[in-house]
Amino acid sequence: MSYYAFEGLIPVVHPTAFVHPSAVLIGDVIVGAGVYIGPLASLRGDYGRLIVQAGANIQDGCIMHGYCDTDTIVGENGHIGHGAILHGCLIGRDALVGMNSVIMDGAVIGEESIVAAMSFVKAGFRGEKRQLLMGTPARAVRNVSDDELHWKRLNTKEYQDLVGRCHVSLHETQPLRQMEENRPRLQGTTDVTPKR
């Protein structure tokens, strides 16, 4: 793992969290219990404080940063998709930010809300609970359905379970020269399928 102190502030990572070895955490970063931080994620707490609350996940290639005297927060069970950028914003409890979305300074994503992939949430946006947000700039198009929230929670549980699986079995290795016969397939821990 790449952890860096900055001006005396050292990242804090709960012992039950998993931070991928290629992720980078700098300075004023606080990672809660059961959090998953994916490969190549960058949490750069050299200006504002970055807080990832219990059970949340920050997936591959995500960036978190913020201005001085601000907190950038991912709430409990927050789900941040691959390549998303969070800058000086608040992601509410149980909310999902889709892949490659950008959430700007002072924006608030409400609890149990979903930001569609590739959306741009403008600075200062104030979302409400359980909204589906999409577009550039993002706008609320409707409420999140019970089925969508259930699907989101199943996906988040997969990442929460992945934390333990990574602690047990993830290690650096050399590649095989060819695929072995009867190569097994990995299985998830929930019955989640892609949302269409």
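Heads up, the Cβ atoms here are built off N, Cα and C, so glycines get one too.
The following features are taken from Swiss-Prot:
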type	residues	note
VARIANT	Ala54 to Thr	In strain: O44:K74
VARIANT	Leu90 to Val	In strain: O44:K74
VARIANT	Arg126 to His	In strain: O44:K74
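Counting only same-chain residues at least 6 apart in sequence, those with a Cβ under 8 Å from the Cβ of Leu90 (variant position) are Asp71, Thr72, Ile73, Gly75, Ala107, Val108, Ile109. The local packing around Ala54 (variant position), expressed as other Cβ atoms within 10 Å of its Cβ over all shown chains, amounts to 18.
The two recorded residues Arg126 (variant position) and Ala54 (variant position) have their Cα atoms spaced 23 Å from each other.
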